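Asker: Supplied in C-alpha cells, the structure appears directly below.
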Amino acid sequence: MKIKTRFAPSPTGYLHVGGARTALYSWLFARNHGGEFVLRIEDTDLERSTPEAIEAIMDGMNWLSLEWDEGPYYQTKRFDRYNAVIDQMLEEGTAYKCYCSKERLEALREEQMAKGEKPRYDGRCRHSHEHHADDEPCVVRFANPQEGSVVFDDQIRGPIEFSNQELDDLIIRRTDGSPTYNFCVVVDDWDMEITHVIRGEDHINNTPRQINILKALKAPVPVYAHVSMINGDDGKKLSKRHGAVSVMQYRDDGYLPEALLNYLVRLGWSHGDQEIFTREEMIKYFTLNAVSKSASAFNTDKLLWLNHHYINALPPEYVATHLQWHIEQENIDTRNGPQLADLVKLLGERCKTLKEMAQSCRYFYEDFAEFDADAAKKHLRPVARQPLEVVRDKLAAITDWTAENVHHAIQATADELEVGMGKVGMPLRVAVTGAGQSPALDVTVHAIGKTRSIERINKALDFIAERENQQ
C-alpha cells in the first residue's frame, strides 16, 4: 500500500507553529514510508478565507522546505464533485433533506438544554413523508447510524470509541447549496486516496462523523492520528503573548528554518535523548508511536539555543543566503566589506539570531557617524593617544594584510609600550568599530580592512584631541 498523507489548512490566517508541526509530522511520515504528501487548502469558509492567507501558508511551507507531491488542491474548486456525491447519497437514502426552520431548531435546542440534554437534531425530517416544493429552502443532513458505535485506533492515543447515539445527523449541504467542512474533508480524503490523517486533537470529535460518512459511501477509512496541542511555557494555550506564533514571524526574527524544524519535531516527539536532528535523521527515525499524548510547552530559550547551534553548524555560505534578507531589511550596503559567509564566521559565536547579526555588523561595511558614548568616555581618553598612534603605524606598515599579522601588530604595540593588551586593544576596538564590543580584535580589524581601519583610528585620535581642547 502506498502511504499518502495530507496537510489541509484553512486559509483564514498565517501558518502558525501548531499547523507547521502538524504539516511536518505528516510530511515526515510520508517520507519515512516512501509515500506522498498532499497539500490541500480547505477554503470553504468563504467569508474568512483570503488570498493573503493562502500566500502566507505557501510562504511558510516553502521557507521550511516542506515540499508537497500533489496540490495545492482547493475545496472551492471541487463543489461540483461534492454536490454530485450528496445527490448520490440522497438517492441511496444515506442523506435526507431537512426543512426545519431556524426557529424550530432553536426552540428544540433550548428545550433540550433545559432538560440537561446534549443539544442535537431530533430527526424529524429523517422520518417525514411530507411533500415539499422543489424550490423550498432546505439543508441536506447525513443519516447517521442510530445504533452501535464508532471505534478507531488512534495511532497516538490508542483506541477511541464514540456511541452513534451521541452523534448528530450532520448537515452536509447548506440552504445556499454549499457543502459543509466535514463532508468536503471526507470526499477529499477518499478521492485523494489519503491513507493516514495526521492532525490536531481538536479534530477528534469530527473523526467518528467522518468515518460514518466514509462507510456510507463504501469508501476506505484512513488511519487517524491526533496530535496534542502546544502550550506556552506557562501551561496556557500558545498565543501571541508567548512571542511569535506565525512561522514567517520566526523568519523575520532571525531564525533559520532548520532550527525551527528541529525544535518543532522535538515538540512532542522523541528519539532517545537526541536533541539535534538533520532533516535526513528526522525522516529516518520518525514514527507516530513515539509522539506523546501530552500537550507540549513551547520554550523560546530552547529554540534560541538551537538557532545558535545551526548558525554555527551549517555551512557559512548557506547561512549567508538567509542572512542576506536581514541585511536588506537593515538597508546595509555590503559591497565594501567582508563576504557574508565570512561575516557569519566572524559573528556566529556572538549572535543567536540572524536579525541580531544583521543589526550588529554595519561597522564592517559602512562608516559610523559617532562613537558609542559610554565606550568613548571609558576608552578614548588622552592616555589612549600613544597606543593608537603606535598601532596605527604598525598596521600601516603591514604588506601582507592577514589577521595573524594584525595580531602581531597589536601585540608588538603592547610590548613596545610595556602595557597590557587591554590598553591597546580596547581603544583600538572602539576606534575601528565605534563600540565597546566586537569579535576578536585581530579578525575584526582584518575584516574591516587596512585603509578603513587606519582612517577610523585617525578619526578616534581627532576625537581625543577635541576632548582635550574642550577641557
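Placed from the backbone N, Cα and C atoms, the Cβ positions cover glycine too.
The model shown is predicted, which means the values in this text are computed figures rather than measured ones.
The annotation Zn(2+) binding site is assigned in Swiss-Prot to Cys98, Cys100, Cys125, His127. The annotation ATP binding site is assigned in Swiss-Prot to Lys240. Swiss-Prot lists Cys98 to Ser among its mutagenesis entries, and the accompanying note reads: 10-fold decrease in activity. Strong decrease in zinc content. Listed in Swiss-Prot as a mutagenesis experiment, Cys100 to Ser is described as follows: Loss of activity. Strong decrease in zinc content. Among the mutagenesis experiments that Swiss-Prot reports, Cys100 to Tyr is described with the note: Does not prevent zinc binding. Reduces only 2-fold the binding affinity for tRNA(Glu), but reduces more than 10-fold the affinity for glutamate in the presence of tRNA(Glu). Mutagenesis annotation in Swiss-Prot: Cys125 to Ser, described as Loss of activity. Strong decrease in zinc content; the structure shown retains the original residue. Experimental mutagenesis is annotated in Swiss-Prot for His127 to Gln, with the remark: 10-fold decrease in activity. Strong decrease in zinc content. His129 to Gln appears in Swiss-Prot as a published mutagenesis result, with the remark: No change in activity or in zinc content. In Swiss-Prot, the entry for mutagenesis His131 to Gln states: No change in activity or in zinc content. The structure shown retains the original residue. His132 to Gln appears in Swiss-Prot as a published mutagenesis result, with the remark: No change in activity or in zinc content. What Swiss-Prot notes for the published mutagenesis of Ser239 to Asp is this: Does not aminoacylate tRNA(Glu), not phosphorylated by HipA.
Neighbours and distances for these, please.
Answerer: Within 10 Å of the C-beta atom of His127 (mutagenesis position) sit 8 other C-beta atoms, taking all shown protein chains into account. In the three-state DSSP classification, His127 (mutagenesis position) falls within coil.
DSSP assigns Cys98 (mutagenesis position) to a strand. Packing around Cys98 (mutagenesis position) is summarised by its Cβ count: 20 other Cβ atoms lie within 10 angstroms of its Cβ, all protein chains included.
Using a 10 Å Cβ-Cβ cutoff, Cys100 (mutagenesis position) registers 16 neighbours.
Cys125 (mutagenesis position): 18 other CB atoms within 10 A of its CB, across all protein chains.
Long-range Cβ proximity for His129 (mutagenesis position), meaning a same-chain Cβ under 8 A and a gap of 6 or more residues, is found for none.
Around the Cβ of His131 (mutagenesis position), a 10 Å sphere holds 6 further Cβ atoms from the protein chains shown.
Within the same chain, residues at least 6 positions away in sequence whose Cβ sits under 8 Å from that of His132 (mutagenesis position) are Lys97, Tyr99, Cys138.
Less than 8 angstroms from the CB of Ser239 (mutagenesis position) sit Gly232, Val245, each of them six or more residues away in the same chain.
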Asker: Provide, as an integer number of angstrom, the distance between the C-alpha atoms of His131 (mutagenesis position) and Cys125 (mutagenesis position).
Answerer: 11
Asker: I'm trying to understand the geometry here, so how far is the Cα atom of Cys98 (mutagenesis position) from the Cα atom of Cys125 (mutagenesis position), in Å to the nearest whole number?
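Answerer: With the alpha carbons as reference points, the distance is 5 Å.
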Asker: Excluding Cys98, Cys100, Cys125, His127, please set out which residues of the same chain place their CB within 8 Å of the center of the CB atoms of the Zn(2+) site, keeping sequence order.
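Answerer: Result: Tyr96, Lys97, Tyr99, Tyr121, Gly123, Arg124, Arg126, Ser128, Arg141.
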